Structure formats: C-alpha cells, structure tokens
Amino acid sequence: MVLSQRQRDELNRAIADYLRSNGYEEAYSVFKKEAELDMNEELDKKYAGLLEKKWTSVIRLQKKVMELESKLNEAKEEFTSGGPLGQKRDPKEWIPRPPEKYALSGHRSPVTRVIFHPVFSVMVSASEDATIKVWDYETGDFERTLKGHTDSVQDISFDHSGKLLASCSADMTIKLWDFQGFECIRTMHGHDHNVSSVAIMPNGDHIVSASRDKTIKMWEVQTGYCVKTFTGHREWVRMVRPNQDGTLIASCSNDQTVRVWVVATKECKAELREHEHVVECISWAPESSYSSISEATGSETKKSGKPGPFLLSGSRDKTIKMWDVSTGMCLMTLVGHDNWVRGVLFHSGGKFILSCADDKTLRVWDYKNKRCMKTLNAHEHFVTSLDFHKTAPYVVTGSVDQTVKVWECR
C-alpha cells in the first residue's frame, strides 16, 4: 500500500517525535536530517505520542477482527449444519439457537416456572407476582392471566390432556384449574409452609406436592383430599416429579439429597447423596434416551433386561448429576455452570441434556462426551426455569428479569 505525500510526512513526524521523546537523540538527528524535517513546537505538539496511539489502536482492531472472524465462522458452520437452507439436521438433534424468537413481558416479579401445554400452541408461566399467565408461543401473544393465589406461585403442571392445570404457592395452597374455562375448581390445604412443587400424576387421578414443611403429599383430584404423606427429607423439599408410569416419584431437597419413593408403599427406594449443596431440580430420563445413556455410561442391563430408570439432578453446587435409580449409582457429573443450577431436562431426542442456571445461561450438553456443546446467554438475570416442547421445535425459559423467552430449535 502506497502512502500519499501528506501521510508520509505525518508518519515521519510521528517517528521523529517517538525517537526524541524516548531519548534516541542520535537516531533522531540523523532521521530528521534524512527525512528533511523542519520541526517546530506547534507541529511537535500535534504529533506527540501519535505513533504509540496508532500502534495500540492497530492491536485493538486486530483483536476485534479476530473475534468477528471467529463469530462469522461459527455462524457459517451453524448455517450449513443447522440453518433452514443448509443440510437438514435430524429433528432429534435440533437444539435452541440464539437469538430468542420472542421475549415476553408482563409479569411484575421474577418468573418461577414455565411449561408448554401438551396439546395447544400455548405455554404457561408462574411468577412471584402471584399470577399465572398464558401465552401463545407461535405468535408471542399474551392470552390471559389466572388470579387466585395470594403469594408467589412456585410451580405449575398440566395433566396429559391439558384440560387441568395444577399450581402451588407460598400461600401454602395447591389450586386446580379447569384450563378450558380458566376457572379455579379446587383449592387444597394441608401443607404447613410454602408449597414449592406440584405435579399431576400420569394417570390424572392424583396430584403430588412438595413443601418447605419437609413433606411430600399426594392428593385426590376428584375430592381434593390428601391421601398420602411421604416423610424422610430433613429440610425443605424443593421439587417432586413422578416417573412416566407413575409408580415412582423423585424429590430433591435442601438436605442435599435426591430421594426416590415407591408410590404404592410410600417406601423410600433410593437416597442419592453426592451433591454438596441444596438440590434445586430433578428430571426423569424419557425411555427414548435409555439406550444412549447405557451406551454413554456403560451401565449394566439388569436381570429384567431393561436399563434404567435414570434421573437427572441440578444443584447449587453448580453441577448436574445423572443417576441410575436401580443401583443408586451416580453415572456422571456435568461441570460448566458458574452458579446455581435451577432447571435440567432431557432433550426429547434423548441425546442431549438442557439446563439453566443463575449464571444467566441456557446450556446444551452432549452427555455422551460429558461436554457442554452450546451456551446461550439467555437472560439479563438468573434463569429460573426451562421447558422443552415434546413435539414442536421450541424451548421456553423464565427468569428473575421478569421475562419469558421462546427459543426456536434447528
């Protein structure tokens, strides 16, 4: 590249200033003579430190160029492997991609839970503002608010048909809502403290709940009566989730354990105790993932010939653990989050795990290689909850920043 006469003159003066101000007197006088420079004080001021400034700005720009090049390469790779026009990925391998499709505002306090409806193109969010909101995830439209709780709504759960919605709250109640008429049809009292988790059992006849009163209770949907109480946790029970056939329930607690209970007998079948802090969340592995898990972990197929069941747990110790419930063994620990893990679940294709945490990220894990394969900076504040649609390519997240975000997978 050829410099113009003016640029050459400016460069020479900047070099002369650099030589003089750094004490290279001899080199300065030779250079000044050879470059035929007529130095005067006014001009000197203009070129003082100019060479160093140019040099540092070039380095800064080089760094920026390298960052942009790496982002461009990543985008190209994503476009060819996952973009709508590139080579088609198997839907089982679709993962959430930034940016979000929608960022939905409306809650006036942190969002505590987000879930998809099993049938319609809606999702539901619960919040510390004591409300439940319904949104259309395809259009991003707000549909309605369900009001009835008098304190933070902690968890929500649909039955398999999506006709009933259960919610639980720090107001110590569990409510059952008719999701067709959007009316509260039953309120259940019985816990002595904040009810932190609720789930409708797969058969739709019973609801299970967990509380800060250290108990897990089972309720009859038809009557609202409490029919069973499971005791054993020594601290606040954070979450409770039934397995696919409803014969087992898993729970996690501030006592740093995960427990698995036999519903019929109320017996604690397993106590899983390798976390080093409060266990915030749990999730059962779908049967579609059993073969991938067995392959990844080398776990034995039992006498029954069936592997599993398998369970995931996420903790304030910043780790995610995978457990073989039948043996009580921890099969793997995934490390990567920089803060409390608040939500964890299996990808519907069975090959990946998704998690969210107080480090404001949503992460996708390739558990076969025990590595985090994608990190999305999902929210401005802690990410409290996530859900993965069973059939449509969407993930939803909720946050302390009061927003709900919809992420498209491809």
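The backbone N, Cα and C atoms fix where each Cβ goes, and this holds for glycine too.
Keep in mind the model shows the original residues, not the substituted ones.
The domain 'LisH' annotation in Swiss-Prot covers 7-39. Here the domain 'LisH' (7-39) has long-range neighbours at 46-52, 54, meaning same-chain residues at least 6 beyond its ends whose C-beta is under 8 angstroms from one of its own.
Here Swiss-Prot describes Ile15 to Arg as a published mutagenesis experiment; the accompanying note says: Impairs self-association and reduces protein stability. The Cβ of Ile15 (mutagenesis position) lies under 8 Å from the Cβ of Phe31, Ala35, Leu51, each of these being in the same chain and 6 or more residues away along the sequence.
Under the three-state DSSP scheme, Phe31 (mutagenesis position) falls in the helix class. The note that Swiss-Prot attaches to the published mutagenesis Phe31 to Ser is: Abrogates interaction with NDLE1, NUDC, PAFAH1B3 and RSN. Also impairs localization to centrosomes and microtubule plus ends. Reduces protein stability.
According to Swiss-Prot, the mutagenesis experiment His149 to Arg carries the following note: Abrogates self-association and interaction with DAB1, dynein, NDEL1, PAFAH1B3 and RSN. Also impairs localization to centrosomes and microtubule plus ends. Reduces protein stability. Residue density at His149 (mutagenesis position): 24 other Cβ atoms are found within 10 A of its Cβ, drawing on all protein chains shown.
In Swiss-Prot, a published mutagenesis experiment is listed as Ser152 to Trp, annotated Abrogates interaction with NDEL1. The Cβ of Ser152 (mutagenesis position) has Ser109, Thr112, Ser127, Glu128, Asp129, Ala130, Ser169, Ala170 as same-chain neighbours under 8 Å, each 6 or more residues away in sequence.
Experimental mutagenesis is annotated in Swiss-Prot for Ser169 to Pro, with the remark: Abrogates interaction with NDEL1, PAFAH1B3 and RSN. Also impairs localization to centrosomes and microtubule plus ends. Reduces protein stability.
The note that Swiss-Prot attaches to the published mutagenesis Asp317 to His is: Abrogates interaction with NDEL1, PAFAH1B3 and RSN. Also impairs localization to centrosomes and microtubule plus ends. Reduces protein stability. Mapped onto three states, the DSSP output places Asp317 (mutagenesis position) in coil. Within 10 Å of the C-beta of Asp317 (mutagenesis position) we count 20 further C-beta atoms, all protein chains included.
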**OP:** According to DSSP, folded down to helix, strand and coil, what is Ser169 (mutagenesis position)?
**Re:** strand
Original post:
Minimum Cβ neighbour count within 10 Å among the mutagenesis positions Phe31, Ser169: which residue?
Top reply: Phe31
**OP:** Fill in the CA-CA distance, His149 (mutagenesis position) to Asp317 (mutagenesis position), as an integer in Å.
**Re:** 32
